[in-house]
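Q: What Swiss-Prot records for HIS92, ASN129, TRP205 is dibenzothiophene binding site, and it gives a curator's inference as the kind of evidence. The FMN binding site annotation in Swiss-Prot covers TYR96, 129-134, 159-163, ARG282, 369-370, 391-392. HIS92 to Phe appears in Swiss-Prot as a published mutagenesis result, with the remark: No production of DBTO2 from DBT. The mutagenesis experiment ASN129 to Ala is recorded by Swiss-Prot, whose note states: Almost no production of DBTO2 from DBT. Recorded in Swiss-Prot as a mutagenesis result, PHE161 to Ala carries the remark: No production of DBTO2 from DBT. Quoting Swiss-Prot on the mutagenesis of ARG282 to Ala: Almost no production of DBTO2 from DBT. Annotation of the published mutagenesis ARG370 to Ala in Swiss-Prot: Almost no production of DBTO2 from DBT; the original residue is retained in the structure shown. Record note (Swiss-Prot) on the mutagenesis of HIS388 to Phe: Very little production of DBTO2 from DBT. HIS391 to Phe appears in Swiss-Prot as a mutagenesis experiment; the accompanying note says: Very little production of DBTO2 from DBT. The mutagenesis experiment ASP392 to Asn is recorded by Swiss-Prot, whose note states: Very little production of DBTO2 from DBT.
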Amino acid sequence: MTLSPEKQHVRPRDAADNDPVAVARGLAEKWRATAVERDRAGGSATAEREDLRASGLLSLLVPREYGGWGADWPTAIEVVREIAAADGSLGHLFGYHLTNAPMIELIGSQEQEEHLYTQIAQNNWWTGNASSENNSHVLDWKVSATPTEDGGYVLNGTKHFCSGAKGSDLLFVFGVVQDDSPQQGAIIAAAIPTSRAGVTPNDDWAAIGMRQTDSGSTDFHNVKVEPDEVLGAPNAFVLAFIQSERGSLFAPIAQLIFANVYLGIAHGALDAAREYTRTQARPWTPAGIQQATEDPYTIRSYGEFTIALQGADAAAREAAHLLQTVWDKGDALTPEDRGELMVKVSGVKALATNAALNISSGVFEVIGARGTHPRYGFDRFWRNVRTHSLHDPVSYKIADVGKHTLNGQYPIPGFTS
């Protein structure tokens, strides 16, 4: 196959013999020390992404027969959460990597699966995404894919919100066929080297949160897509949603990963606030107490935070196990299987979003005014959750659960449902 980016990153030979959750915790402990400073600086988390590359975790979901860890979905979800607890941006980036890579298996050929999974495992490839555009609505795609005589395409246009594209090795991109051929209007998906001539990830990401995710735009100028880089036939991804085929699992996978990024951030906020309350917070004089940890209202707040996380965590883990069950069905997947999973994930997304927003905001009530100083960076937790939780409206997730409970309806399969 033609997919052979120039950069080669040799994977640690014994990586798959380690506990991936323990590896993630070790990295998280290292990153936690610089998280505030890096959030303030923005830009790219280059060194931290190289840490992840060196750890071998980029092949976490790659089957062992291709040289990967062969981890299951519950384990992968735990790893995302551990990373996000230390740094929301890194949890975001790693989560998107885990969302991108399975597309090879979901809509690609057996040959593509073997080749690309092997390359990811052997060379520690980062994957990036280039799917969204900033047009009139979320599916108003204008990046053109012009067919070539050899069965490939030429891409032109600009994608936006391309999390992880910069610094990646393999880029997943969508284009719309815009010519007079029978394919006109069809959506094609492809996995191409990010180093391909004409691909330019831009340094134009600016938001209040997720500052080190490189989620800016990517330009495509006469970018050649080789025939064996095209994943599935034209409209294969769209048809997978319409027919509730295996490719439609992209949505519940992505949404469950997003939810666990939020839960990881919430855990990080709670841990940081607890340490501050124990060591630096001052008691409120009228309360008649000696230490801030004795304040009954503070105690109640920590109880409420913890209870909210207990419920959301339990639901998230249950959904991860259901995802694994559905994933293992392969092509025997039914619309009912897919629907039950999406309803479960929608509930988790709502629980995680609400818990993370409430906790990341509420911690200020238990740390006090001095805790708002920028050197502590407590604001980063809320900013990160608030920024990414706007990816798709959580109200529609709640409505999907309600429609199923009341009317027995499953969510209409789509990129976010």
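Quick reminder: no glycine exception, Cβ is built from N, Cα and C everywhere.
The noted changes are left out; the structure has the residues it started with.
I'm curious about the neighbourhood of these features; can you describe it?
A: On its own chain, TRP205 (dibenzothiophene binding site) has ARG211, THR213, ASP214, SER215, GLY216 as residues at least 6 apart in sequence with a Cβ closer than 8 Å to its own Cβ.
Of all Cβ atoms in the shown protein chains, 10 besides its own fall within 10 Å of the Cβ of ARG282 (mutagenesis position). A coil conformation is recorded for ARG282 (mutagenesis position) in the three-state DSSP classification, outside any helix or strand.
If you draw a 10 Å sphere around the CB of HIS92 (mutagenesis position), it holds 29 other CB atoms from the protein chains shown. Secondary structure at HIS92 (mutagenesis position), taken from DSSP and collapsed to helix, strand or coil, is helix.
Around the Cβ of ASN129 (mutagenesis position), the number of neighbouring Cβ atoms within 10 Å comes to 24.
Within the same chain, residues at least 6 positions away in sequence whose Cβ sits under 8 Å from that of PHE161 (mutagenesis position) are SER132, ASN134, SER215, GLY216.
In the three-state DSSP assignment, the secondary structure recorded for ARG370 (mutagenesis position) is helix. Counting every protein chain shown, 11 other Cβ atoms lie within 10 Å of the Cβ of ARG370 (mutagenesis position).
Around HIS388 (mutagenesis position), the same-chain residues at least 6 positions away in sequence with a Cβ under 8 Å from its Cβ are GLY88, HIS92, GLY209, MET210, PHE258, VAL261, TYR262. Secondary structure at HIS388 (mutagenesis position), taken from DSSP and collapsed to helix, strand or coil, is helix.
Its Cβ taken as reference, HIS391 (mutagenesis position) is surrounded by 16 other Cβ atoms within 10 Å in the chains shown.
With a cut-off of 8 Å between CB atoms and residues at least 6 apart in sequence, the same chain places THR416 near ASP392 (mutagenesis position), listed in sequence order.
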Q: I need the neighbours of the dibenzothiophene site defined by HIS92, ASN129, TRP205. Which other residues of that chain put their C-beta within 8 angstroms of the C-beta centroid, in sequence order?
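A: In sequence order, the nearby non-listed residues are LEU93, TYR96, PHE161, CYS162, SER163, GLY164, ALA165, MET210, THR213, ASP214, SER215.
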Q: Among the mutagenesis positions ASN129, ARG282, ARG370, HIS391, report those whose Cα falls within 10 Å of that of TYR96 (FMN binding site); none is a fine answer.
A: ASN129
Q: Residues with Cβ closer than 8 Å to the Cβ of SER131 (FMN binding site), same chain and 6+ apart in sequence?
A: LYS159, PHE172, VAL173, PHE174
Q: Please name which of the mutagenesis positions listed here, ARG282, ARG370, HIS391, is nearest in space to ASN129 (mutagenesis position), Cα against Cα.
A: HIS391
Q: Other than its own, how many Cβ atoms are within 10 Å of the Cβ belonging to TYR96 (FMN binding site)?
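A: A count of 27.
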